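Please read the structure below before turning to the comments.
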Amino acid sequence: MAEYGTLLQDLTNNITLEDLEQLKSACKEDIPSEKSEEITTGSAWFSFLESHNKLDKDNLSYIEHIFEISRRPDLLTMVVDYRTRVLKISEEEELDTKLTRIPSAKKYKDIIRQPSEEEIIKLAPPPKKA
């Protein structure tokens, strides 16, 4: 799948050495320290994740989570765009698939919604100055 390779290349091009250290730190529980030292490029990081079943063309949830906690919305947006455009999976559908970032999210699926007009708390106007 050429789109997947393009996605990884685009992500790699947007990851600096400083970013890479932050990303490795965010997933330090999954990367042994001796391996972490060997990972010196974004592509090496992606290769490590692929070889340890944390990443593949149909499952990007791990890096979505890492980009989210690393505060990299630009990288996360690229992954979400790939997921919706290439894999044809939207945010709503994601709750019902294996791509769910947080497994416990399924039980809250029906709770996550906009409040109805009756549920919105109305605030009183501010007091008038004397």
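Quick reminder: no glycine exception, Cβ is built from N, Cα and C everywhere.
Unsubstituted: the structure retains its original residues.
Because the structure is a prediction, the values reported are computed rather than measured.
Positions annotated as domain 'DED' by Swiss-Prot: 3-81. With DSSP classes pooled into helix, strand and coil, the tally for the domain 'DED' (3-81) is 55 helix, 2 strand, 22 coil.
The note that Swiss-Prot attaches to the published mutagenesis Ser104 to Ala is: Abolishes inhibitory effect on FAS-mediated apoptosis. Does not change effect on TNFRSF1A-mediated apoptosis.
What Swiss-Prot notes for the published mutagenesis of Ser116 to Ala is this: Abolishes inhibitory effect on FAS-mediated apoptosis. Does not change effect on TNFRSF1A-mediated apoptosis. Long-range neighbours of Ser116 (mutagenesis position) (same chain, six or more residues apart, CB within less than 8 Å of its CB): none.
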